[in-house]
Amino acid sequence: MNKLTERVLCVGVSGLILFSVAALVQGTKKCYANPVRNRAASRVKPYADSFKEFTNIDEARAWGDKQFAKYKLSSSEKNALTIYTRNAARINGPLRANQGNTNGLPADIRKEVEQIDKSFTKMQTPENIILFRGDDPGYLGPDFENTILNRDGTINKAVFEQVKLRFKGKDRKEYGYISTSLVNGSAFAGRPIITKFKVLDGSKAGYIEPISTFKGQLEVLLPRSSTYTISDMQIAPNNKQIIITALLKR
């Protein structure tokens, strides 16, 4: 029953995926030949380039819990990660302001950063995987944050074309840590920018849901000072979100 067979798999490549328990909405579909489990009813989608995307909460959580058990984090590392999830801006703000330089940071924040950095020596992805993040218009910077949305909340297409010219095909560096999720869930429904991170096998990334302050986010944390390449930018079918595809550099 679990043997792999070659058949055509249709996957959503530009649409928004939202869930409310079992609800699922997908956008435009495109078909690729891919090995998938015969009749296995798996809701993990292999893409043509072999990146895995979860669309089912329970399957995503089971996968994440399995990874977390492998990390063997110390109590100090767990505590620092929990503190981060409680108020990420408290740590990321100073890191961004200092372009990743920890010199001059308050002693307590510097200590937490050291422990979080240490945890990444134990946390990595066992396979290529898709992670999601939702952002507000401020992600696009002062040139676009106040003009990218029309009054009705839809994307201003003329401004979007300028955004693509500015960002598509370019690298972006984040001096703070990057909080992502295993699923594109309802928590992102109100965010106008959704980034789909392609994360390569062996990349530093940690599933920290079991020790997160706010449960249910299925959070995967990426290291500070990560760089990623924005390979594609599309407007979602509902015309209210920009879907960014980005490859995380190792």
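Cβ from N, Cα, C; glycine included.
Here ARG133 (active site) comes close to ILE178, SER179, THR180, SER181, PHE188, ILE194, THR195, PHE197: these same-chain residues lie at least six apart in sequence, with C-beta atoms under 8 angstroms from its C-beta. Reduced to three states, the DSSP call for ARG133 (active site) is strand. Taken from Swiss-Prot, the feature active site covers ARG133 (among others), and the record attributes it to sequence analysis.
Secondary structure at SER179 (active site), taken from DSSP and collapsed to helix, strand or coil, is strand. As annotated by Swiss-Prot, active site applies to SER179 (among others), with the evidence given as sequence analysis.
The NAD(+) binding site feature in Swiss-Prot is assigned to THR85, ASN92, ARG96, 133-136, 172-174, 188-191, 217-219; the stated evidence is similarity to another entry. Listed in sequence order, the residues of the same chain lying 6 or more apart from GLU219 (mutagenesis position) and placing their CB within less than 8 Å of its CB are THR85, SER179, THR180, SER181, TYR207, ILE208, GLU209, SER212.
Taken from Swiss-Prot, the feature domain 'TR mART core' covers 49-250, and the record attributes it to sequence analysis.
In Swiss-Prot, the entry for mutagenesis GLU219 to Asp or Gln states: Major decrease in kcat, but no major changes in Km. The structure shown retains the original residue. GLU219 (mutagenesis position) falls within a strand segment according to DSSP.
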For GLU174 (NAD(+) binding site), write down the residues of its own chain that are at least 6 apart in sequence and whose Cβ falls under 8 Å from its Cβ; none is a fine answer. ARG96, ARG224, SER225, SER226, THR227, TYR228
For LEU218 (NAD(+) binding site), the number of neighbouring Cβ atoms whose distance to its own Cβ is within 10 Å equals 23
If one looks at the chain holding ASP136 (NAD(+) binding site), which residues at least 6 apart in sequence have a CB under 8 angstroms from its CB? GLU145, ARG191, PRO192, ILE193
